[in-house]
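Listed in Swiss-Prot:
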ACT_SITE  CYS350  active site, nucleophile
ACT_SITE  HIS906  active site, proton acceptor
DOMAIN    806-825  domain 'UIM 2'
DOMAIN    828-847  domain 'UIM 3'
MUTAGEN   SER114 to Ala  Loss of phosphorylation following cisplatin treatment
MUTAGEN   CYS350 to Ser  Abolishes deubiquitinase activity
MUTAGEN   CYS350 to Ala  Abolishes deubiquitinase activity
MUTAGEN   SER628 to Ala  Abolishes phosphorylation by CDK2, leading to lower deubiquitinase activity
Amino acid sequence: MSPLKIHGPIRIRSMQTGITKWKEGSFEIVEKENKVSLVVHYNTGGIPRIFQLSHNIKNVVLRPSGAKQSRLMLTLQDNSFLSIDKVPSKDAEEMRLFLDAVHQNRLPAAMKPSQGSGSFGAILGSRTSQKETSRQLSYSDNQASAKRGSLETKDDIPFRKVLGNPGRGSIKTVAGSGIARTIPSLTSTSTPLRSGLLENRTEKRKRMISTGSELNEDYPKENDSSSNNKAMTDPSRKYLTSSREKQLSLKQSEENRTSGLLPLQSSSFYGSRAGSKEHSSGGTNLDRTNVSSQTPSAKRSLGFLPQPVPLSVKKLRCNQDYTGWNKPRVPLSSHQQQQLQGFSNLGNTCYMNAILQSLFSLQSFANDLLKQGIPWKKIPLNALIRRFAHLLVKKDICNSETKKDLLKKVKNAISATAERFSGYMQNDAHEFLSQCLDQLKEDMEKLNKTWKTEPVSGEENSPDISATRAYTCPVITNLEFEVQHSIICKACGEIIPKREQFNDLSIDLPRRKKPLPPRSIQDSLDLFFRAEELEYSCEKCGGKCALVRHKFNRLPRVLILHLKRYSFNVALSLNNKIGQQVIIPRYLTLSSHCTENTKPPFTLGWSAHMAISRPLKASQMVNSCITSPSTPSKKFTFKSKSSLALCLDSDSEDELKRSVALSQRLCEMLGNEQQQEDLEKDSKLCPIEPDKSELENSGFDRMSEEELLAAVLEISKRDASPSLSHEDDDKPTSSPDTGFAEDDIQEMPENPDTMETEKPKTITELDPASFTEITKDCDENKENKTPEGSQGEVDWLQQYDMEREREEQELQQALAQSLQEQEAWEQKEDDDLKRATELSLQEFNNSFVDALGSDEDSGNEDVFDMEYTEAEAEELKRNAETGNLPHSYRLISVVSHIGSTSSSGHYISDVYDIKKQAWFTYNDLEVSKIQEAAVQSDRDRSGYIFFYMHKEIFDELLETEKNSQSLSTEVGKTTRQAL
C-alpha cells in the first residue's frame, strides 16, 4: 500500500463539528500549487474533506494499536484533531515521517517526490505534461549519437549500469522510509546551485525543460571527485559530495558561460552522459526537473529548444520564490513570544484578567471544557460557558481587537447575573472567581437538564450511548472537592456527619510569633482543618459541648486556596490589607486531613468515560432546539429574567389598560351560554396554547381583576409570538438564546422574542355570529383586524382610531425621553470610567511603596498559630520541595494583589505553562517569563489566591507533554539524518 494513502477507521474533532464517530475511510496526501493537503475520503461516500498541511501542522503522534497496527493522530494549528486507526505499522510510520517533514518545512516545492520517486509518485504526480516530456525524450535520442564521438566512453559504462537499471524508479536498496529515499538525492546540491539561479533568467527557463533522466545522471557526475568515477559505483558515496568540488564546478560553469562556448564546455564538463541515456529507465522518472535542483552549467539543448511556454515561466516563478534549506528561519522562541499576549484592561478589570489567565492555564480544565463535544449551538449566546470557551479557543490565535471584544462579552455575561461587576470600578479577584465558577456550574447543569430530555434520532440502538446522558462539568471534575464535618458530642460521643462541597478554601493568616520564622501556606491550610470546640445541643444526651473535625471526603485535581490578606478595623470601620510575609511552598500535603475513605481526584480519563461524546449532526447545528411532533416542545432552561419582557415593551402599561377595557367591552357583546364551560376548558388547557375562541369567549365579566389581567396577558403573549403551522413543526426557530454562531459575531435571528415553538390547536367549529375575533400585537407593527357582524362596529372603529393616534403621540414622546435618558446614562458611564481609572492610578501610585507591608504585621488577631513537633516540621519542610508525602499538591499559579489597601491596587497572575514547561507573569497585556524561585520569593507578601494541582495529575500531564515533544524531536532528528 502506498504510504501516502492509508486506510482505516477515521475520527475528526473540531470546534465546528465536534467529535465525529469512527468511520471507515482513507487519508490521502495531495500536492497542488506548492501546497500539501490531506484529503479525507469515507467509504460511505459524500464530499471529501480537505485539510491544508503546509504551515498548518501542530503535532503528529503515532501510537501502537494492536498487533502490527498503529493509530496516527494529527493535530492542526486550529486545534482540529484527525485520527486514523488500525493502519499497518509500516505504512503509518512512513506517513508520519512525511507529515513531520511537512511540519518542519523540510519538504519544499523543489523537493517534493514526483512520479518516479518510489511509492510517493502515484499521488504527488508530475507537473509536466506527458506530451512535453515525450518531446524532450525524443530530442535526447536525436542528440545522443552526435555527442558520443566527443565524449569519454571510459567512464560511461559503469554509470550507465547504475542508472540503466529498470528498477531505479524507486531506489529500494537505500535504507530508510519513502522520504529518506527521495529527498537525499535532491538536497546534496541544493545550496550551491541556488546561487546560479539569479544569473541568467532565459537560460534557467530553458534548463527547466530538460528531461528527468538528464537531471538524475547529472547529480552523481557533478559530485564525482575522482578520475575513475568511483562515486558512481559506491552506494555509500553516491549522494555525498565535497564542498570544494562543488565550488570548483560552479566556478568553471560561470567561466564557460561568460566565454560563450556553452555547448562545447557543457559537453566536456559532463563527460559522455548525454550519449549513454537509456530512455527505458528515464521514462519512469518523468518531470524530475526543477529549478532549485538544476546545475549551474548551461544545457546542451540551448540552440534547439523552442521558446519557453507560460507553464515554464509559472514554474520558474514559484520555485524562484523558494530559497531552500539554508534560508534563515525565525527562531521558535520568537513565535512563542508573539503568541504570549495577555488581556487588555477594559477599565479596572485586572482582577478579571488575572483570574482568567490562571483558569486557562489549567490544562485538564481546558480539555474538559473543549474536548468532550459540547453542542455549543444549543447554548445561549450570552451564557458564560459559551463566552468563556470562545475566549479560551481564540486567545492565542486572534488579534488584540478581537480578543478585547471577547473579553467584553465574558464580562457582560457575568455582569448579567452579578451586577456588581457591570461597571468599571475595582473588584475583588476572589469574588470574581467564585462568581465565575458558580455560573459555569449552573450553565452546565442547565445544559445537561435539557440534553437528557432531548431525543436524538438514529442513536437509540447505538452501543456508544449509555443510560445517562450528561456532559462533564469542568468545575466539578477539576476544582470541586467535598469536606466532611464530623460533630462529636463530648459527653456521649455521638457523631453527626455533614458533607459540604467547595470550589476553594478561604484560609486565615496564622499569627506570627517574633522569634519564629515566617509561616507558610501549609500552616494556614493546617490551621483551617484543626479541630475546634463549639456549643452544640446533643439530641441524644442533651450535652452542650461538641468537637468538630474536618476531613476531606473527595479530593480535587486542583486545590484553590484564598489567603485572607485583610483584617477589619473596628475603630475605623475599614478593611486593612495584611502585608505579612508568607512562605509559598512548591508542594502542599493533605495527608493529615484525609482518611482511609477519602476519594482521590478524578483521573484524566474519567471525563471520557463518564461524558457521552455525542457527535453533532446537521440537525443539531441549527440555532434552536428542535421541536418534534411526537414529543412536547421543550423550553431551554436559560430564561429571561422577566417573563413580561417577552411580549410587552417597557412602556406598555397603558396598552395593558386599554386591552382590559376592550376585553370588557367585548364581553358585553358576547353570549353567556357557554361562558362557564369555556372558562373550565381554559383552566384545564393552561399548559398548552389556548384557542383564540376559548380565550375570547371566556367569562371576562365574571373574572376578578387579577384573573382578567392574566387572561389579557395570555392573549398578548400568544399574538406577540408568531405561531407555526403543522407543516413547519419540523423546522427549528431561530433565537438568540438557543443559537450558537461559529464566531459569536453574527447577525441576530429573525424572531428574537420567540422562546419556543408553539402549535395552536386546530379550530374546527367557528360561529361567526357568536363572537368577534380581535387580534392586537404587542409591537403594534401589524394591522388590526376589524370585528365582523357586531352591532357597534362604527363606534368601535372611531374609538380605536382615536386611541391609535393618542398611542402614536405617546410613543413618540416616550421614544424621545428614552433617547435622552440613554445619552445621559452613557455619558455618566464614561465619566465613571474616567474617574475610576484616575482614582485607581492615584491610589496605586500612593500605595506601591508600601506594598511589601511590614514585619510587624501579626496576621488575624483571633487566629492562633499551628504547633508542630520537630519531626513533623522537618517532614513538612522536606515535602515542600519534593512532594513525597501522600496527597501532595504542586504549585501551578499565583494571583497577587499589589497595593497597601484592600480597596485598591492591581492584580497580576503567575502561571506555570505545562506545554512550555516554564513560568510566565501576566500583567494585563504584558507577558514575561519568570523563574519559579522568583515567584515564591516575590509573591510572599502579595500572594492572594494560590492554585495547587495534585502531584499525580501534574506528573501525568507533564509526562504526556514531554513524550509528545520528545517524539517530535526524534522524528526531526531521524529526518535530518536521513537527509
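The backbone N, Cα and C atoms fix where each Cβ goes, glycine too.
Substituted residues are absent from this model; it holds the original ones throughout.
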Packing count at the residue listed as 'active site, proton acceptor' (other Cβ atoms within 10 Å of its Cβ): 24
Assigned element (helix, strand, coil) containing CYS350 (mutagenesis position), judged by DSSP: helix
Secondary structure at the residue listed as 'active site, proton acceptor', reduced by DSSP to three states: strand
Spatial neighbours of CYS350 (mutagenesis position) that are distant in sequence (at least 6 apart) but have CB under 8 A: HIS906, TYR907, ILE908, ASP924
Counts of helix, strand and coil residues, the domain 'UIM 2' (806-825), according to DSSP: 20 helix, 0 strand, 0 coil
Local confidence of the prediction over the domain 'UIM 2' (806-825), expressed as mean pLDDT: 82
